[in-house]
Amino acid sequence: MADRQPYMTNGIQAAVVEWIRALDLEIISLLLSRAWPMALLATSELRWRPTVLTDTDNVVRLDRRQRLVRWDRRPPNEIFLDGFVPIVTRENPDWEETDLYGFAKNNHPSIFVSTTKTQRNKKKYVWTPRNANRGIVYQYEIYAPGGVDVNDSFSDASPWPNQMEVAFPGGIQNIYIRSARELHNGRIQRIWINPNFLDPGDLEPIVSSSRTPQVIWRMNHPDGGHRDQRSERSASSYDDLMYGGTGNVQEDTFGDEPNNPKPIAAGEFMIESIKDKNSFLDLSKNVNGGVIHSNLYSGGDNQIWVFSYDDNKKAYRIQSYQNSYLYLSWDSNASSKEMILRGYTNSGSNNQYWQIEQTGKNYRLRNLLNLDMIITAQDKPSAFGGKEVIVNTEISNSNTKISQEWKMIPFDFRPIIDGDYNIFNVDLSNQVVDFSNQPDLLVHGHIFCDNENQTWHFTYNSTYHAYKIWSGRKSNLLLTWDSNAASKEMVVRAYTESRSKNQYWRIEQTGSKSYKVRNLENSSMILGLTRVSTPYGGLNLMVEDDSDGHSDLHSDWDIKPIFYQDIPDGDYNIFNDNFPNIAIDFTNQEGSLIHGHNFCSNNNQKWSFVFDGKRKAYRIKSGVRSNLWLSWDSNASSKEMVLRAYTESGSSNQYWRLDEANDGSYRIRNLQDYYKLIALTNKNTPYGGKELIVSDNKESGNTWYLKKLGEVPLPNRKFRIATKLNYKKVIDSSTSYNLIITHDLNFASSIWELVYDSSKKAYNIYSSDINNLGWIYQNKNFFVKLGNIDGPDHGDLRYFWTIEYSMQTGCYLIRSLHDPANAVGYTDSESVITDTSTYSDNQLFHFILM
């Protein structure tokens, strides 16, 4: 592929599919490159969108600030909740499902989600499908990291260059979707605002029109589920709008309305000063006439304001969220002619109404009584904390005019859905919130053990706009700050329900994997972890005032949903990561010992994974004796660490959980002890294999690749088969009908057609040059022969081959079905032979589509 300089990218950070987001960038790049078209190999390569890029208007921006668009038939109640989930989400997707060029050209079902860049050339242009004016359609606005730049990847060969496509493997999380336009037969009905959007800052405002309602979305919004009937026809129909062949670039004229009097939606906002970052309009005294000032973020109701638009006055009233009787007001009638702002009950005066004016990326708030008077941030300290805010005439000085500019931030109290979670500390690696049921009911931080002590069930209360967090260990106990204790203790305990506000928590998203957890009793109090040890072997968990700036309090949390069913039930081979030709094997030997053995593709090495919903773990059944299960005999008097195949006992030592690594492999952990993993040693067993143990040590052989039996890795198509080390060297045949490695000279004899036989779960590999001729296995260390495989003995296993994809290398291994221990490789003299499979470079190949 083309040789270009390395660059920084956010890659797959946006992915909503967890297994894709967890992969190393190198691994996912190999996965996407395996289907690269032959004709483009020398002139193109996979190009991720860089972290810093030159946008279509030639302005240098961060990738998170480049405006992308996606046309979709699915409504906000689905997209703002789940994000853009690709059609294909399963692990080990097949060849076509990871084919970037095929996806860009034909939009077939895949792991990708398509978007298009906003194109700017004095005016704004957007690629638009020709059927966007038919039925109910949504135009989603996206600011996401990473993704693959399709035009940059394929250059002049890009299938639809005017689409300016950015494709996202694994989809796009909801936090990167800012808004959506809802269109009915081409007419914009409303603009949806996503309150969970993670704003990178410095974005242009959402384009709006005074004639179009703006709506802040909430879960299960009654108007948020409008769906066109055609989107229900098939699983893939919602993606038809992004097919590059059915659209063109059109000018986006929506919102070209000077002095739009209604630039923001009605709803709940925080009003942030542009002059003083992280300072917000604040009504700290909840009384009639209470002074409004600018103060550092506290997460409290006193900094939340409810905007409502009056069509008659063409202005907004701004109501305090903490006290619905109080409104943002300028007491223009005061005898002192004061300029400060206060919270007053409704008077009907125009000094309680505000016109909101866009100033590029921000807003000014003008008082309706006197439109010359603008809300202005001051440097003067306020007696109530923070800084004073007044109304003042317009400032023209370019250096100080930002004191009259404000950012409106939609506020949402429900960033996560109800369910079970682990609460990981971001700063202190592998530490989670833990309740071990000790006598003092103390909740603390502890090393992650994947047990019910560390499971927390979040339930949202719409009255309090906050969460109750229930213990997984004891379902009647809630995470509680005992704020009423005489000692004014700051620790956190697990108490039965009291209906006190100190048992409610607000979850505030601060990053893609980062949250603050605030107590509703006092929103300045945040949950944090210190390095101080507790008597129970963990770390001290407490609440402290956010404004105190405690450097020793680690208060950022990654709240991870708990999901244990990583793979579908079915039959698998379990290959070792470090020794890729060794699989877990049970040969029914004395003592029921299970060991690692060179792969031979028989039932000894077949294992059936069966998920148990109650235990939330897998049982792993032998393929050779269906009444035996993969077991660690943890109860043996010798405390043995070996694995055995035993009949069902019901013990947790027969259950296993999968822990995904970042290269697509898994650690297999025993349910009885989270730290006990299946590991392969280099020690020989009496039965000809390698010893398997369960161990809490970090052996190098404790990660495994699961290959599902019966999956078809490649389609029935024609390919050149190139070596791993040099894609310009391919498998061809000699005049004596032996397979050889030659330079690719575009000969027909180096084109091979795959034909899959579903009964044998293997391929015939035919010559495209001579009818009926195909690959024939002769024996170990013999040439692979080209001969007639369509005769009376067509079913001979020597004519069939299995093909395995190697996630680590991005290449394929070709095994003989007749003798699966042997794989196709080549010698120094470039003869193609079969030998014991080792996954060495000379046994790995690229399949290049013709």
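Keep in mind that glycine also has a Cβ here, set from the backbone N, Cα and C atoms.
Bear in mind that the values here come from a model prediction, so they are computed numbers and not experimental data.
The annotation NAD(+) binding site is assigned in Swiss-Prot to Arg70, Trp71, Asp72, Val85, Asn107, Ser114, Thr115, Thr116, Trp127, Gln163, Met164, Glu165. Taking a C-beta cut-off of under 8 angstroms and a sequence separation of 6 or more, Met164 (NAD(+) binding site) has the following same-chain neighbours: Thr56, Thr116, Lys117, Gln119, Trp127, Asn151.
The domain 'Ricin B-type lectin 1' annotation in Swiss-Prot covers 267-409, and the record cites sequence analysis as its basis.
If you take every residue in the domain 'Ricin B-type lectin 2' (413-560) and average the pLDDT, you get 91. Residues annotated as domain 'Ricin B-type lectin 2' in Swiss-Prot: 413-560.
Per Swiss-Prot, domain 'Ricin B-type lectin 3' is recorded for 564-707, and the stated evidence type is sequence analysis.
In Swiss-Prot, the entry for mutagenesis Arg120 to Ser states: Slight reduction in DNA-binding by catalytic domain. The structure shown retains the original residue. Of all Cβ atoms in the protein chains displayed, 15 besides its own lie within 10 Å of the Cβ of Arg120 (mutagenesis position).
Looking at Swiss-Prot, the entry for mutagenesis of Lys122 to Ala says: Considerably reduced DNA-binding by catalytic domain. The Cβ neighbour count for Lys122 (mutagenesis position), using a 10 Å radius and every protein chain shown, is 6.
Sequence-distant contacts (6 or more apart, same chain, Cβ under 8 Å) of Lys123 (mutagenesis position) comprise Glu251, Asp252. Where Swiss-Prot documents Lys123 to Ala as a mutagenesis experiment, the accompanying text is: No change in DNA-binding by catalytic domain.
In sequence order, Thr118, Glu251, Asp252 are the residues near Lys124 (mutagenesis position), counting only same-chain partners six or more apart with C-beta under 8 A. Here the residue is the original one, while Swiss-Prot reports the published mutagenesis Lys124 to Ala with the comment Considerably reduced DNA-binding by catalytic domain.
A strand conformation is recorded for Trp127 (mutagenesis position) in the three-state DSSP classification. For the mutagenesis result Trp127 to Ala, the note given in Swiss-Prot is Slight reduction in DNA-binding by catalytic domain.
Under DSSP, Glu165 (mutagenesis position) is assigned to a strand (E or B) in the three-state scheme. Sequence-distant contacts (6 or more apart, same chain, Cβ under 8 Å) of Glu165 (mutagenesis position) comprise Ala104, Ser114, Thr115, Thr116, Lys117, Val150, Asn151, Ser158, Gly244. What Swiss-Prot says about the mutagenesis result for Glu165 to Asp is this: Reduced cytotoxic activity.
Quoted from Swiss-Prot, the note on mutagenesis experiment Glu165 to Gln is: Complete loss of cytotoxic activity.
The secondary structure of Arg181 (mutagenesis position), as reduced to three states from DSSP, is extended strand. In the shown protein chains, 23 other C-beta atoms lie within 10 A of the C-beta of Arg181 (mutagenesis position). The annotation that Swiss-Prot gives for the mutagenesis experiment Arg181 to Ala reads: Considerably reduced DNA-binding by catalytic domain.
Quoted from Swiss-Prot for the published mutagenesis Arg187 to Ala: Slight reduction in DNA-binding by catalytic domain. Residues within less than 8 Å, Cβ to Cβ, of Arg187 (mutagenesis position) and separated from it by at least 6 positions along the same chain comprise none.
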Name the secondary structure element type, per DSSP in three states, that contains Arg70 (NAD(+) binding site). strand
If you compare CA-to-CA distances from Asn107 (NAD(+) binding site) to each of the mutagenesis positions Arg120, Lys122, Arg181, which comes out shortest? Arg181
Please give the greatest C-alpha separation between any two of the NAD(+)-binding residues Arg70, Trp71, Asp72, Val85, Asn107, Ser114, Thr115, Thr116, Trp127, Gln163, Met164, Glu165, in angstrom, as a whole number. 21
Across the domain 'Ricin B-type lectin 1' (267-409), what are the DSSP residue counts per state (helix, strand, coil)? 10 helix, 71 strand, 62 coil
Going by C-alpha distance, which of the recorded positions Arg70, Asp72, Arg181 is nearest to Arg120 (mutagenesis position)? Arg70
Count the other Cβ atoms sitting within 10 Å of the Cβ of Asn107 (NAD(+) binding site), across every protein chain shown. 22
Given Arg70 (NAD(+) binding site) and Lys122 (mutagenesis position), what distance in Å do their CA atoms have, once rounded to a whole number? 22
Within 10 angstroms of the C-beta of Arg70 (NAD(+) binding site), the count of other C-beta atoms across all shown chains comes to 24
Counting every protein chain present, what is the number of Cβ atoms, excluding its own, within 10 Å of the Cβ of Asp72 (NAD(+) binding site)? 21
